[in-house]
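Swiss-Prot has this to say about the protein:
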BINDING   I34, Y120, A263, A264, T265, R266, A267, N358, R408, M409, S553, G554, R555  substrate binding site
MUTAGEN   Y120 to F  2 and 12-fold reduction in the affinity binding and in the catalytic efficiency for oxalyl-CoA, respectively
MUTAGEN   E121 to Q  Slight increase of the affinity binding and strong reduction in the catalytic efficiency for oxalyl-CoA
MUTAGEN   E121 to A  2-fold reduction in the affinity binding and strong reduction in the catalytic efficiency for oxalyl-CoA
BINDING   R160, K222, R282, D306, I326  ADP binding site
BINDING   Y377, A401, N402, A403, G426, V427, M428, S453, A454, Y483  thiamine diphosphate binding site
BINDING   D452, N479, G481  Mg(2+) binding site
MUTAGEN   Y483 to F  2-fold reduction in the affinity binding and strong reduction in the catalytic efficiency for oxalyl-CoA
MUTAGEN   S553 to A  Does not affect oxalyl-CoA binding, but it reduces 7-fold the catalytic efficiency for oxalyl-CoA
MUTAGEN   R555 to A  3-fold reduction in the affinity binding for oxalyl-CoA, but it does not affect the catalytic efficiency
Amino acid sequence: MSNDDNVELTDGFHVLIDALKMNDIDTMYGVVGIPITNLARMWQDDGQRFYSFRHEQHAGYAASIAGYIEGKPGVCLTVSAPGFLNGVTSLAHATTNCFPMILLSGSSEREIVDLQQGDYEEMDQMNVARPHCKASFRINSIKDIPIGIARAVRTAVSGRPGGVYVDLPAKLFGQTISVEEANKLLFKPIDPAPAQIPAEDAIARAADLIKNAKRPVIMLGKGAAYAQCDDEIRALVEETGIPFLPMGMAKGLLPDNHPQSAAATRAFALAQCDVCVLIGARLNWLMQHGKGKTWGDELKKYVQIDIQANEMDSNQPIAAPVVGDIKSAVSLLRKALKGAPKADAEWTGALKAKVDGNKAKLAGKMTAETPSGMMNYSNSLGVVRDFMLANPDISLVNEGANALDNTRMIVDMLKPRKRLDSGTWGVMGIGMGYCVAAAAVTGKPVIAVEGDSAFGFSGMELETICRYNLPVTVIIMNNGGIYKGNEADPQPGVISCTRLTRGRYDMMMEAFGGKGYVANTPAELKAALEEAVASGKPCLINAMIDPDAGVESGRIKSLNVVSKVGKK
């Protein structure tokens, strides 16, 4: 476009697209509508990828996990007000889990919104977003688009990663500027996530504590997986001989079948250890805040490696805090521990005996006949376990209560950043969004193991998966209920609040053009899984399991408050 003086012009749409591209963003996930529909169209016209979802929350979850896998911000695009609010849930999820993400939302006109005159989808979105992310920006001028996007990228990935909100008022897109000036304004931040080198005395203190430990363990969190310094972490573990425990999304950072893995005896390892080395893991509710019977009677000493200084001492005193990026910290710690004796053989031997015993028990459960003759979690997930061991490049998405807990315990992972689950909040609804992003980012097949209740939060995105013909196989653990499917009704004519229809989810997939299967036995599940993944097409396996399978609230039943007085 040119003006009367023959100066070539560009507009807000094009400058925003150019700014995103300059910052290596080539994919967006979102839901189109006023005022951003044409932005999505023009993004596609420019040759970039746009995955159009049925609900903004799931588009946001896709962006969040894309950020985790790739180590750069995943980008979600939404409409204003209600659509923006749907996206904020996933923005908060990204921030809580330390995933780099940028939420871009169109918004109504500032001069009307600020006077609360009732504009279309009126909302002060920038300030609504602020408590739920690392930073919240609004771009009012076309000239500020390049610096606004660059700041969002740097903020999302620097230090502890997280979500960033960028507000895009509708009038911004129609503003114009000369192409020459726009090109001068475009830039990419230099070294947006610089190494943060830990202090020498912090490394020395941590090394001394580890050298003097009698029963050390290493706890690997998803922060360690995000750091993508897999070889350094593996070398630290193997050079020290210290047993390790992976949190859910750290499974596969070292293979779950590694001889130093103590995952099969986690409770014993935590209760008996005297020093715990936390690498990219937080002492939050997932680790019982470092206290209680989980951690035994003996006072523990902690080494904690984290890029955020105020994470230290958040629940327990940290004897050796190491503030810095994980790659730098682990590298320096290896040097400080060079030549030190390996972990005590009596301690590692005791753990190995426990691991071997527990693995034998689990193997028996995976092959045992059930009293009802129906599948349960053990024998059905045993099929998934064997398949994943033979196909370690597949991404495994997992959510639910019992479906989450049992899959994490039973299905071994051999490669990093392949297990994608509910994360720090234990949130339901991440499933189908994660599937879309994992397939888009890796270009490889994805398997999702879903509780039937959890699947309900994002099930309509089956249409999205089919529309883009993604190689996703969804397995629904169908016991017909939240937790269980056989809770008695409280009274005649009143359906239990935990009951679900034991439905034909396979037919949902077929309604959108995918392939559906019903599996009633492990053999049927195995055959369906092999055929589905080999097809490279969208597939869903309706795995019918015993309604009595499962326990209320999975392994966190203690968090479910019960009445002290009972029924009146």
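From the backbone N, Cα and C atoms, a Cβ is placed for every residue, glycine too.
Here the original residues are kept at every noted site.
Least crowded of the binding-site residues (G426, G481), judged by neighbouring Cβ atoms within 10 Å of its own Cβ: G426.
A separation of roughly 33 Å, to the nearest angstrom, links the Cα atoms of S553 (mutagenesis position) and I326 (ADP binding site). The two recorded residues, R408 (substrate binding site) and I326 (ADP binding site), have Cα atoms 24 Å apart. For the recorded site, D306 (ADP binding site), the DSSP three-state label reads strand. Taking the mean position of the Cβ atoms of R160, K222, R282, D306, I326 as the ADP site, the remaining same-chain residues with a Cβ inside 8 Å of that point are C98, G221, G223, A224, Y226, G280, A281, I305, I307, Q308, E311. The distance from the Cα of A454 (thiamine diphosphate binding site) to the Cα of K222 (ADP binding site) comes to 22 Å. If you compare Cα positions, K222 (ADP binding site) sits closest to G426 out of the recorded positions I34, Y120, G426, G481. Within 10 Å of its Cβ, the residue among the binding-site residues A267, M428, A454 with the fewest other Cβ atoms is A267. Residue density at N402 (thiamine diphosphate binding site): 24 other Cβ atoms are found within 10 A of its Cβ, drawing on all protein chains shown.
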